[in-house]
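Trainee: Here it is, the structure in full.
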Amino acid sequence: MSISLTTKLSYGFGAFGKDFAIGIVYMYLMYYYTDVVGLSVGLVGTLFLVARIWDAINDPIMGWIVNATRSRWGKFKPWILIGTLTNSLVLFLLFSAHLFEGTAQVVFVCVTYILWGMTYTIMDIPFWSLVPTITLDKREREQLVPFPRFFASLAGFVTAGITLPFVSYVGGADRGFGFQMFTLVLIAFFIASTIVTLRNVHEVYSSDNGVTAGRPHLTLKTIVGLIYKNDQLSCLLGMALAYNIASNIINGFAIYYFTYVIGDADLFPYYLSYAGAANLLTLIVFPRLVKMLSRRILWAGASVMPVLSCAGLFAMALADIHNAALIVAAGIFLNIGTALFWVLQVIMVADTVDYGEFKLNIRCESIAYSVQTMVVKGGSAFAAFFIALVLGLIGYTPNVAQSAQTLQGMQFIMIVLPVLFFMMTLVLYFRYYRLNGDMLRKIQIHLLDKYRKTPPFVEQPDSPAISVVATSDVKA
């Protein structure tokens, strides 16, 4: 049975509210902390680094907790609701730091930021873990996933466009109050969209059903071992890490490249101007693309398009050409590639969940998506590390004309490093990734037959609302 439009739109609306709420943190929290609250850049940078390290530990543990959950509402929906409500509260507190001073302010900022990351993880992991439970059909997933990816991207563009005007209009000179009030708008959308998702999106092929209900719960140590035994998940994580490092290097370093190498920072907005539209358009036409082209071709496109973007920027720098149209084209190529990557990645993680059940007879949706989330955050951290390392090695000095050697080093950061990582994703995919064509069809047929033989699992009415099975292995 095909997925209804109501399900697709409800899942997409949930992604909109979720990313509407997170967008203000990714885009404006640094500005809020430094320019509104008055914290030092060093303190904020250290806090962000510590939070990413904690995420690397926290995300898989949260995935394990979700995987061990059994409830009358399924294994994911309770955590989506809990995560939404707690993250909404913490989001409001996050932008209330301007109300404190001195040591109390620093402590408040550190505690609320760490709590924000933890509560968002509670919601985000089970939200994306719904994908492999909605359908086992390859084509249906390819029709489903563009909806949440499109709405998530749209939320980011809306956040970028309306945040500062809202803050100025409502807060006036008191920007802290403006930010605080804007979080209430975000929270309203966040909670409303989550309710729509919970009402209309259903777990059909979850590991919390009659097929797996009688199996013993897995310890955290066993779960970590299963990640390595699922060779296709390991391969996908390697590809995702390489891709995220490359794209984060470009996103984080582009302003430096335009300022010093191309020599005109005013051209940077052209690089971004049509990129968002290209991203959204790619997500809209993805269902048609995947009918016309194989996933192998689309993955190649996801990796090659950003390489062409880098090559275009490199050629303009060498020829000393300042052409807005070429810069717009470079931004479009980059965003077409990244849009393809993000939608393919979500689908492919779902495929590795099916593969794990096919090969190991164990279905762990939340574990797969938790380690995928960890890899995305790791990619951001590694990218920042590479940028800082190379800038130090090449003798970069801010706000002055750079030497020829430094400019060459900047080209290495912006062009060579990303291209190497993008090429790595291609090599890993075509050499080691096998979940395509006949292999995927074989897995789908096997699992459909398996789930048809066992009716959906239903909790008894008198069972506990949420039961998380703990084990002595949690420290593993």
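Glycine is treated like the rest: Cβ placed from N, Cα and C.
Every position carries its original residue.
What Swiss-Prot shows for this protein is this:
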BINDING   K18, D19, D124, W128, R149  alpha-D-galactoside binding site
MUTAGEN   K18 to C  Loss of transporter activity
MUTAGEN   D19 to C  Loss of transporter activity
MUTAGEN   R52 to C  Retains weak activity with Na(+), Li(+) or H(+)
MUTAGEN   D55 to C  Alters cation selectivity. Retains a low level of H(+)-coupled melibiose transport, but retains only a weak activity with Na(+) or Li(+)
MUTAGEN   N58 to C  Alters cation selectivity. Decreases H(+)- and Na(+)-coupled activity, with little effect on Li(+)-coupled melibiose transport
MUTAGEN   D59 to C  Alters cation selectivity. Retains only a low level of H(+)-coupled melibiose binding and active transport, but Na(+) or Li(+) does not stimulate either binding or transport
MUTAGEN   Y120 to C  Loss of transporter activity
MUTAGEN   T121 to C  Alters cation selectivity. Inhibits H(+)- and Na(+)-coupled activity, with little effect on Li(+)-coupled melibiose transport
MUTAGEN   M123 to C  Does not affect transporter activity
MUTAGEN   D124 to C  Alters cation selectivity. Loss of transporter activity
MUTAGEN   R149 to C  Retains weak activity with Na(+), Li(+) or H(+)
MUTAGEN   K377 to C  Inhibits Na(+)- and Li(+)-coupled activity, with little effect on H(+)-coupled melibiose transport
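Thinking about packing and proximity, how do these listed features fit into the structure?
Mentor: According to DSSP, W128 (alpha-D-galactoside binding site) is assigned to a helical segment.
Sequence-distant neighbours of K18 (mutagenesis position) (same chain, 6+ apart, CB under 8 A from its CB) are T84, M123, D124, F127, A152, A155, F190, S193, T194.
Taken residue by residue with DSSP, D19 (mutagenesis position) is part of a helix. Listed in sequence order, F151, A152, S153, A155, G156, T159 are the same-chain residues six or more apart from D19 (mutagenesis position) with CB atoms under 8 A from its CB.
The Cβ of R52 (mutagenesis position) lies under 8 Å from the Cβ of K377, G378, S380, A381, each of these being in the same chain and 6 or more residues away along the sequence.
DSSP gives D55 (mutagenesis position) a helix state. Taking a C-beta cut-off of under 8 angstroms and a sequence separation of 6 or more, D55 (mutagenesis position) has the following same-chain neighbours: G117, T121, M374, K377.
Close to N58 (mutagenesis position) in the fold, though at least 6 residues off in sequence, lie G117, M118, T121, each with a CB less than 8 Å from its CB.
All protein chains included, D59 (mutagenesis position) registers 25 other Cβ atoms within 10 Å of its own Cβ.
DSSP assigns Y120 (mutagenesis position) to a helical segment in the three-state reduction.
For M123 (mutagenesis position), the number of other Cβ atoms no farther than 10 Å from its own Cβ, over all displayed protein chains, is 25.
The Cβ of D124 (mutagenesis position) has 22 neighbouring Cβ atoms from other residues within 10 Å, across all protein chains displayed.
Counting every protein chain shown, the number of other Cβ atoms lying within 10 Å of the Cβ of R149 (mutagenesis position) is 25.
Secondary structure at K377 (mutagenesis position), taken from DSSP and collapsed to helix, strand or coil, is helix.
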Trainee: Can you count the other CB atoms that lie within 10 A of the CB of W128 (alpha-D-galactoside binding site)?
Mentor: 23
Trainee: Using a Cβ-Cβ cut-off under 8 angstroms and a sequence gap of six or more, which residues of the chain neighbour Y120 (mutagenesis position)?
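Mentor: Within the chain, Y120 (mutagenesis position) has Cβ neighbours under 8 Å at I22, G83, N87.
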Trainee: Would you pick out, from the mutagenesis positions T121, K377, the residue whose Cβ has the largest number of other Cβ atoms within 10 Å?
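Mentor: Highest number of other Cβ atoms within 10 Å: T121.
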Trainee: Express the distance between the Cα positions of W128 (alpha-D-galactoside binding site) and R149 (mutagenesis position) as a whole number of Å.
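Mentor: Rounded to the nearest whole number, the Cα-Cα distance is 11 Å.
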Trainee: Would you mind reading off the Cα separation of R149 (mutagenesis position) from D59 (mutagenesis position), to the nearest angstrom?
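Mentor: About 21 Å separate the Cα atoms of these two residues.
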Trainee: Note the Cβ centroid of K18, D19, D124, W128, R149, the recorded alpha-D-galactoside site, then list each other residue of that chain whose Cβ lies within 8 Å of it, in sequence.
Mentor: G14, A15, F127, P148, A152
